[in-house]
Every structure is written in structure tokens, then in C-alpha cells.
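Beneath this line is the structure, given in C-alpha cells, with notes to follow.
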Amino acid sequence: MKNIGWMLRQRATVSPRLQAYVEPSTDVRMTYAQMNALANRCADVLTALGIAKGDRVALLMPNSVEFCCLFYGAAKLGAVAVPINTRLAAPEVSFILSDSGSKVVIYGAPSAPVIDAIRAQADPPGTVTDWIGADSLAERLRSAAADEPAVECGGDDNLFIMYTSGTTGHPKGVVHTHESVHSAASSWASTIDVRYRDRLLLPLPMFHVAALTTVIFSAMRGVTLISMPQFDATKVWSLIVEERVCIGGAVPAILNFMRQVPEFAELDAPDFRYFITGGAPMPEALIKIYAAKNIEVVQGYALTESCGGGTLLLSEDALRKAGSAGRATMFTDVAVRGDDGVIREHGEGEVVIKSDILLKEYWNRPEATRDAFDNGWFRTGDIGEIDDEGYLYIKDRLKDMIISGGENVYPAEIESVIIGVPGVSEVAVIGLPDEKWGEIAAAIVVADQNEVSEQQIVEYCGTRLARYKLPKKVIFAEAIPRNPTGKILKTVLREQYSATVPK
């Protein structure tokens with residue numbers, strides 16, 4: 001039976017002296033043998049708190065070796081980790097604790113004010129029996145035993161519950177099992193060029209699925225994880241050189257920041273091979289900037305529900321297929337579902353995925369779980385197109401698509417054009433009701449109005465987009481509302497600006 005905690009134990013047996021986790025900012029350096037021992041002590045602490053198989057343990061912590069080992073320790077007990085975004089406000093965290101039925105909450109020092117606010121509520125989460133801060137955890141770990149837990153668990157047993165962003169209401173808890181996480185890590189490790197003793201930089205938060213899966217596949221492949229809890233573009237290149245980093249994880253926005261610092265111009269990092277990125281297509285110009293430094297870029301498309309797996313655009317195709325999310329990873333099928341409900345290998349439609357990497361269910365939401373699947377295919381809610389070579393191009397979210405005069409208009413396509421207008425710093429395109437067309441595309445733009453006007457934006461789009469795709473309305477705003485994970489709240493924008501459209 002596959003158990004993620006057991007995998008760490010096996011790596012500690014095979015490679016006991018190999019560095020597992022390095023955090024230069026705190027001078028933490030831990031081998032796989034040491035990390036496994038710490039995971040066992042974490043399991044002992046959890047057992048003393050009454051945690052048993054199936055119980056939920058909430059982790060409200062920044063990246064740290066303790067986060068990793070609490071996750072592994074819970075896995076060894078058959079308990080279920082609930083990683084929580086440290087940027088969430090008290091009411092949002094409180095909802096997750098209540099919805100997940102978490103029994104123990106372990107939190108870092110920066111989250112203490114949020115925890116205090118939750119505990120001061122008139123009706124705090126009733127299932128929580130213990131609130132463990134960083135100091136209390138450290139004290140308990142000092143006296144904990146490092147023996148391997150003797151618990152039979154793994155396979156289809158729940159491993160973690162991770163809550164989606166919730167742009168349209170309360171977030172849903174995505175349940176992954178030991179099996180789905182093992183499959184996702186295997187899929188990544190079998191698709192990309194990752195080698196034993198590689199050193200991988202992780203500046204992304206572990207409460208997100210891609211980073212958490214990276215932690216796990218690092219143990220699977222015998223990789224050293226270089227952690228950067230607080231991303232700093234001015235320090236990252238020196239860290240890459242000093243720690244002989246081979247691979248880095250980042251989103252396109254971070255990569256754009258990194259190339260603007262002075263250190264990038266003088267960069268000499270012979271060990272570094274490539275970045276893995278996702279969340280948005282990498283601009284072709286940025287790919288070329290990194291290629292000039294002999295740094296390749298691997299891009300991916302994934303969801304929390306697919307445990308960070310889905311498609312990958314390997315570096316050899318980065319320019320030839322610029323704008324694509326790549327092809328399906330190993331052990332994964334990706335297709336499109338047409339309006340007629342037929343699943344097709346090529347063409348345009350809703351992106352669907354079939355694989356062992358998929359979620360088991362949405363926590364306590366059987367109807368949402370049923371609606372998410374079509375004969376084993378997970379419906380992503382994204383609109384995409386798969387070309388004749390099997391490369392996926394994401395068009396937009398299904399729920400955000402605008403139907404104007406009978407034509408499908410994809411906001412993401414318009415946004416990708418408007419962001420190229422000099423002076424524009426942010427943009428969100430939404431559909432607003434229109435008596436003539438049914439809906440029109442409206443662009444909410446954050447820009448310096450001394451540099452750019454509505455007419456300039458429309459004219460710029462007119463040379464790059466079909467006429468029916470042009471924004472019929474441009475609204476300048478000081479800011480665009482986002483949720484704590486940075487996703488634009490288009491429901492808020494639609495509510496805010498619908499009243500401005502003449503009837």
C-alpha cells in the first residue's frame with residue numbers, strides 16, 4: 001500500500017546522508033535521515049494530542065522544515081493534513097477549520113493574530129481541541145520520540161484537504177489520497193528532467209498544491225529542496241549560485257521580477273538548467289531573455305483537483321509552441337468536451353482530465369463531486385483547444401466566457417492584448433449585459449491616464465483582435481479586487497459595473 005510518509009522513510013534508508021532540506025535564511029540544513037526522524041517526532045506530538053487515523057490537522061504555517069515534517073508525520077499516522085493559506089483573514093480561516101472538522105491547529109508566529117481573532121469569536125470552530133503555536137510545537141518536539149509509527153494506512157486513505165480559492169463563494173475542500181499524490185509525483189518525475197542529487201529552489205508557498213507536490217516528488221527522486229520562505233528578487237540569484245541550484249519553481253510574474261535585478265546581467269550559474277512555471281502563459285519575449293542565459297523554461301497547466309499535474313510544455317517546444325500549456329504528462333489523459341457532451345482528443349471545448357492524479361472528492365460535497373465528473377473525466381471548467389499535435393491552449397474559464405452577438409468571446413485573450421499597452425499595469429475583462437448584443441466585453445484597467453486613453457486601448461486591440469472581440473467599454477480603476485491567492489474577483493467586478501451600463 002502506497003503511503004507518502006513511508007516514501008520519506010524509504011528515501012532516508014536509501015540516501016540517509018543526502019541533504020533533504022536547506023533553508024539558507026535560517027541556516028537549516030537537514031539530511032533525509034534527520035528529516036525522517038523529525039517527521040516521526042512530529043507524529044509522536046500529534047499522537048499525544050489525540051490525533052488518530054482520519055483526524056484532520058490544520059497547518060497555518062509559512063514554508064519550513066516543520067511544515068514538511070508535520071505533513072509527513074500526519075501521513076504516517078493516517079491523519080489528514082489541511083494546509084491553509086497564511087494570507088487568509090480570520091473569517092476565511094475559521095470557515096476552513098469548521099468545514100474540514102480540524103481537530104488540531106498548528107500555526108506559525110505570523111499567524112498568531114489571526115488565531116487570536118478566531119478564538120475570540122462568539123462561535124469559534126467547535127471541533128478544534130488544541131491550538132499549537134510555534135513555541136509550543138518546538139517545546140513538544142524536544143521531548144518527542146523518533147520511533148516509526150505502526151499504523152496501517154495509505155492507498156485510497158485521505159492524505160490532505162486543500163481548499164480552492166473560492167472566487168464565487170465559500171471555497172471547496174479538495175480531497176487527495178496517498179494514491180493520487182503518489183501518482184501526481186510520479187507523473188511529474190517521469191515527464192521532466194529531474195535527477196538524483198539535483199538541487200531544487202522552491203520560493204512558492206507549500207500551502208499551494210504545486211509546491212506541496214514538489215516537496216513530495218523531491219523525496220521520491222532524491223532531490224535536495226532549497227527553501228526560500230520569503231521571495232526576494234535581489235537575493236535569489238546569489239542563492240542559486242551559492243547553493244548550486246539546478247532547477248527552480250516560479251510563476252511568470254516572479255521570473256519577470258528576477259530578470260530585472262542587476263545580478264541577472266552578470267549571472268554565471270553553470271549548475272542551473274531550467275525553471276518550472278505555471279499559472280499563466282510565459283511571454284515569448286521572456287522565454288528568449290532566459291534562453292540567452294542558457295536557462296530553459298518548462299511550463300505547466302494544473303489545478304488543485306489534479307494535484308499539480310495535467311500538462312507540461314517542455315523546454316524544447318517553448319518557442320515553437322509559445323502560448324501553449326503543453327501536452328499531457330505521463331499517466332494522464334487530457335481532452336476537450338464539446339457543447340454536445342462528446343469527449344474529443346482535438347478541437348475546442350471544456351478541458352477534461354482522466355488520471356489517477358485526480359481528487360477523490362470535494363469534502364462533504366457529494367453533489368459538487370458528481371457534477372465535476374463525466375464518466376471518469378474531470379471537468380476543469382476551463383475552455384481550451386487541443387491542436388493536431390496534442391498541445392493544449394487555454395482560452396478562458398467557462399464561467400467567464402462572454403457571448404456577444406452569438407459569438408464566444410474569451411476575456412483572457414483580450415486581457416493578454418491589453419496588458420501589452422504601454423502604461424497599463426493591470427486589466428480584467430468581464431461581460432456586461434447589453435440590450436443589442438446580449439453581452440459586451442468591458443475592460444477594467446489600472447493605468448496612468450496621463451499615458452493611455454480609452455481610444456488608445458481600443459485602437460491597440462483593433463490591430464490584434466477580431467472586431468467582435470474588441471472591448472466595447474473601457475473603465476479606468478485604481479485597483480482590481482483580488483482574493484487572498486491573487487485571483488481576480490470577477491463576480492465583484494460584474495456586480496460593481498453592471499449598473500453603469502445603459503439599459
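Each Cβ is built from the backbone N, Cα and C atoms, and glycine gets one as well.
Although substitutions are noted, the structure shown does not include any of them.
Here's what Swiss-Prot has on this protein:
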- ARG9 to Ala: Alteration of the strength of the membrane binding; when associated with A-9; A-195; A-197 and A-244 (MUTAGEN)
- ARG195 to Ala: Alteration of the strength of the membrane binding; when associated with A-9; A-17; A-197 and A-244 (MUTAGEN)
- ARG197 to Ala: Alteration of the strength of the membrane binding; when associated with A-9; A-17; A-195 and A-244 (MUTAGEN)
- THR214 to Trp: Shows a marked decrease in the activity with lauric and palmitic acid (C12 and C16 fatty acid) with a simultaneous increase in the activity with caprylic acid (C8 fatty acid) (MUTAGEN)
- ARG244 to Ala: Alteration of the strength of the membrane binding; when associated with A-17; A-195; A-195 and A-197 (MUTAGEN)
- ALA302 to Trp: Does not show activity with small, medium or long acyl chains (MUTAGEN)
- ASP382 to Ala: Strong reduction of the fatty acyl-CoA ligase activity. No significant change in the total expression level, however the cytoplasmic expression is reduced (MUTAGEN)
- SER404 to Ala: Slight reduction of the fatty acyl-CoA ligase activity. Enhanced affinity towards palmitic acid binding (MUTAGEN)
- GLY406 to Leu: No effect on the formation of acyl-adenylate intermediate. However, it shows very poor catalytic efficiency to form acyl-CoA (MUTAGEN)
- LYS487 to Ala: Strong reduction of the fatty acyl-CoA ligase activity. Reduction of binding affinity for ATP (MUTAGEN)
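Where Swiss-Prot records a feature, it is marked here on the structure.
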residue: ARG9; record: mutagenesis position; CB count, 10 Å: 20
residue: ARG195; record: mutagenesis position; CB count, 10 Å: 11
residue: ARG197; record: mutagenesis position; CB count, 10 Å: 12
residue: THR214; record: mutagenesis position; CB count, 10 Å: 23
residue: ARG244; record: mutagenesis position; CB count, 10 Å: 14
residue: ALA302; record: mutagenesis position; CB count, 10 Å: 25
residue: ASP382; record: mutagenesis position; CB count, 10 Å: 22
residue: SER404; record: mutagenesis position; CB count, 10 Å: 19
residue: GLY406; record: mutagenesis position; CB count, 10 Å: 8
residue: LYS487; record: mutagenesis position; CB count, 10 Å: 14
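With respect to their backbone Cα atoms, LYS487 (mutagenesis position) and SER404 (mutagenesis position) stand 24 Å from each other. Cα separation, ALA302 (mutagenesis position) to ARG9 (mutagenesis position), rounded: 28 Å. Cα of ASP382 (mutagenesis position) to Cα of THR214 (mutagenesis position): a span of 24 Å.
Straight-line distance linking the Cα atoms of ARG197 (mutagenesis position) and ARG244 (mutagenesis position), rounded to a whole number, equals 11 Å. On a Cα basis, THR214 (mutagenesis position) lies 41 Å away from SER404 (mutagenesis position).
Nearest to THR214 (mutagenesis position) in space, judged by Cα atoms and limited to the mutagenesis positions ARG9, ARG195, ARG244, GLY406, is ARG195. A straight line from the CA of GLY406 (mutagenesis position) to the CA of ARG195 (mutagenesis position) spans 51 Å.
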